[in-house]
Amino acid sequence: MFLIQCLISAVIFYIQVTNALIFKGDHVSLQVNSSLTSILIPMQNDNYTEIKGQLVFIGEQLPTGTNYSGTLELLYADTVAFCFRSVQVIRYDGCPRIRTSAFISCRYKHSWHYGNSTDRISTEPDAGVMLKITKPGINDAGVYVLLVRLDHSRSTDGFILGVNVYTAGSHHNIHGVIYTSPSLQNGYSTRALFQQARLCDLPATPKGSGTSLFQHMLDLRAGKSLEDNPWLHEDVVTTETKSVVKEGIENHVYPTDMSTLPEKSLNDPPENLLIIIPIVASVMILTAMVIVIVISVKRRRIKKHPIYRPNTKTRRGIQNATPESDVMLEAAIAQLATIREESPPHSVVNPFVK
């Protein structure tokens, strides 16, 4: 059963990534159609831009348990100073292992934005949106880093997304506008960006906080409570029992309290068995019913059309008659005649006749 599941996952994954870019991390990978988007402002039609994709598991990255949890953090570095600014943090808990997709149909989702950031910029991997910018401006150009940390892993995977913003200049080309690009974005690795950010000025550590903002960005501990972080404010999109979001379908959200998150016991039966066992039992019951019906129909047809079998014993007795039996019969008849001759019938005396 496990081999069949792996084969199906591989086929589905191959179909999904045929026309996509894959950035493989240590514990999870990123699948996007493009890691860079360009915006022309002012925008004519749509009032937002986004990079679509999803987080996936490749090969040995697939979690071994039935459920997993993790934390995502979206960072932003502008194209001038390359100072990191944490934008959003998302916490996923109770995520089932469904094929190769990561963080879909999770039982709990909790999202926060930093106080010094804007809600216009966000990420929602469970909805297939890796980066979304509403009402983009020239200051939104730069490099965005998505940090992903699974609870069962010891390191954080980082994926880079780029945004170019162009403005209409005073000179016009044949189409009526000329595009002016901000500073060029060369290929920056996650490690290089981190090293650059260490030289930037960081905000002062709030009172009562044991770590700085930058240390918090680089140290995403799975067991660390994000609700008490002084830089975070909770988003409205915090949900419970969140299902897979599809484009064009309105999703309802419900607030939840992560303190009431139940712990999963190791003795609990796997969720796959809870699905497979009823299916197998139903198939066996249906098969047994079909067999019983077939046997009943066959018996009824046999009773309606019985097979005639002659009594061969009587015929054999008649055919096997020998001349000896005829001789004995004749002797008995002769003896009976002799007895009648020797003993004539008695005369009947009528008492009324003298």
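Cβ coordinates come from backbone N, Cα and C, glycine included.
Here the original residues stay in place, and none of the substitutions has been built in.
The mutagenesis experiment T338 to A is recorded by Swiss-Prot, whose note states: No effect on phosphorylation. Around T338 (mutagenesis position), there are no C-beta neighbours below 8 angstroms that are at least 6 residues distant in the chain.
Listed in Swiss-Prot is the mutagenesis experiment S343 to A, annotated as follows: Marked decrease in phosphorylation.
P344 to A appears in Swiss-Prot as a mutagenesis experiment; the accompanying note says: Marked decrease in phosphorylation.
Quoted from Swiss-Prot, the note attached to the mutagenesis of P345 to A states: Decrease in phosphorylation.
DSSP assigns T338 (mutagenesis position) to a helix in the three-state reduction.
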